[in-house]
Amino acid sequence: MLKKLFFILSKEDKNFLFFLLVFSVFISFIETFAISLVMPFITLASDFSYFDRNKYLISLKEYLNIPVFEIIVYFGVGLIVFYVFRALLNAYYFHLLARFSKGRYHAIAYKVFSKFLNINYEKFTQKNQSEILKSITGEVYNLSTMISSFLLLMSEIFVVLLLYALMLLINYKITLFLSIFMVLNAFILVKILSPIIKKAGVRREEAMKNFFEILNTNLNNFKFIKLKTKEDGVLSLFKAQSEAFSKANITNESVAAVPRIYLEGIGFCVLVFIVVFLVLKNESDISGILSTISIFVLALYRLMPSANRIITSYHDLLYYHSSLDIIYQNLRQEEENLGEEKLSFNQELKICNLSFGYEGKKYLFKNLNLNIKKGEKIAFIGESGCGKSTLVDLIIGLLKPKEGQILIDEQELNANNTKNYRQKIGYIPQNIYLFNDSIAKNITFGDAVDEEKLNRVIKQANLEHFIKNLPQGVQTKVGDGGSNLSGGQKQRIAIARALYLEPEMLVLDEATSALDTQSEAKIMDEIYKISKDKTMIIIAHRLSTITQCDKVYRLEHGKLKEEK
């Protein structure tokens, strides 16, 4: 567990974790010292004669030159001040504990999200979107809870060990008996409850995975659900997983309460036993054992919550262990390491003996060859599933050939120059996603807003008239997924987004297939008009959209056949 946790945490986090562990040891000494002070205080307060019998107390009384009761009062006040200091120190420690454990949610979520953004495209296409969302949200939060439980476990172990040492010094016989009795009961608790917690943790992880899957799938098919009136069926699926998730958490919470209830009862019985044992042993001098009884009462008062926290924290480690495994596996994914080498595209792009197949599947292409000249407009046609989009993904550098190479002006496309090459490409997909922000933000897509460039691409994409009639202009919100816009308006925003990057190559992946023939023809005319000097690659189903292309290739059985 520690190996995986240290892999996930940064160097700064590990250093702070070490500091917290050292601080917890210091807190443990303070706790033990605070309890140890109670015994002499009660002893002296119950019998002033100690100041006449103990040479150190005699010297102290002579040095202070004040009545004994005043010494006891000052001792009591000092004890109160020390306990207040102890309480403040504990509060500060738990603040640091919460800041570290819950603060890791941000740091680890950022690392996991960054990892997903930086894995290669082929690996990403094999991921389940709901799994990614679950990892970044639920599993990372669970891991932060697990870290908190781990630190609390270590802190309480230190407290228990030091208090145990103190109790051994006071009365080793009672302490040894107490140890055997408590360890035996704790062992029974752990053996009985741990399997229940583990099974609940597995059920929680499985239910959570299905929970996110159902949400993701059905929210993306809302129109179909409404049309087919499938609400009841969807709710039934959601209810089953939501209940499974709740039941797993109920089991965990219920089992977590058992150690406290059980140990409180056992602790009370042990306390009564200690008092009875000491009274029977010292029948003639009850006042002499008052301090011993007091110290054991205080020690047990502090040990019972510690024992409960240790068992509960251990159960949390078991319950959330799957979250640690999931985050660890996510962060171990190999990243796409791209260099900053420049790549010029002034003459032509060559595909030489290219072969490709997705991992674990047969090759889609074998020994494919193709030349695309700078400024040329080409189209790929073919049956659905023949590999048109995959071929384009290879051409634009998202996928890497298994065999063969892609040459840009006779320079091989590789990890060193792919990043620069991708920046030369404007991409308009079939399924356009607009986020719930302004038109301007959707066009610039995270880049700084250049008003001159923004106005130019709005004009090029024929959005000028539409935006002028909007009360808020380019600051108008488009709605989630562009729900406030028509299909044609979304398409034009996607075109403006692609043009804003000032690309040298424009790629349309069935970008107008969702439009009617008239709208499609109009938008394609606009695209051809504004892309005179750009290289264009088009994937199309309708031949009417590619009449102005220089070349048309049909992809069939992994082979390209020129049709124009």
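Every residue, even glycine, has its Cβ placed from backbone N, Cα and C.
If you look up Swiss-Prot, you'll see G382, E383, S384, G385, C386, G387, K388, S389 marked as ATP binding site. Look at Swiss-Prot and you will find 17-319 tagged as domain 'ABC transmembrane type-1'. Residues annotated as domain 'ABC transporter' in Swiss-Prot, with sequence analysis given as evidence: 349-564. One mutagenesis experiment named in Swiss-Prot is Y56 to A, and its note says Abolishes stimulation of ATPase activity by lipid-linked oligosaccharide binding and decreases translocation of lipid-linked oligosaccharide; when associated with A-50 and A-63. Under its mutagenesis annotations, Swiss-Prot gives R86 to A the following note: Abolishes translocation of lipid-linked oligosaccharide; when associated with A-260; A-302 and A-309. Under mutagenesis, Swiss-Prot gives R260 to A with this note: Abolishes translocation of lipid-linked oligosaccharide; when associated with A-86; A-302 and A-309. The mutagenesis experiment R302 to A is recorded by Swiss-Prot, whose note states: Abolishes translocation of lipid-linked oligosaccharide; when associated with A-86; A-260 and A-309. Listed in Swiss-Prot is the mutagenesis experiment G488 to D, annotated as follows: Impaired N-linked protein glycosylation pathway. Where Swiss-Prot documents L506 to A as a mutagenesis experiment, the accompanying text is: Reduced efficiency of the N-linked protein glycosylation pathway.
Where Swiss-Prot records a feature, it is marked here on the structure.
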| residue | record | DSSP class |
| --- | --- | --- |
| R302 | mutagenesis position | helix |
| G382 | ATP binding site | coil |
| G387 | ATP binding site | coil |
| G488 | mutagenesis position | helix |
| L506 | mutagenesis position | strand |
**Request:** Between the Cα atoms of L506 (mutagenesis position) and S389 (ATP binding site), find the distance and write it as a whole number of Å.
**Result:** 14
**Request:** Can you figure out which of Y56, R86, R302, G488 (the mutagenesis positions) comes closest in space to C386 (ATP binding site), comparing Cα atoms?
**Result:** G488
**Asked** Of S384, S389, the binding-site residues given in the record, which has the fewest other CB atoms within 10 A of its CB?
**Response** S384
**Prompt:** Can you tell which of C386, L506 has the most other C-beta atoms within 10 Å, given these are the recorded positions?
**Reply:** L506
**Asked** What are the other residues, in sequence order, whose C-beta lies within 8 angstroms of the center of the C-beta atoms of G382, E383, S384, G385, C386, G387, K388, S389 at the ATP site?
**Response** L555
**Message:** Tell me the Cα distance separating S389 (ATP binding site) from R86 (mutagenesis position), rounded to the nearest angstrom.
**Reply:** 66
**Spatial neighbours, same chain, of G385 (ATP binding site) - Cβ under 8 Å, 6+ residues apart** = none
**Request:** Would you kindly give the Cα-Cα distance separating G488 (mutagenesis position) and G387 (ATP binding site), rounded to the nearest Å?
**Result:** 27
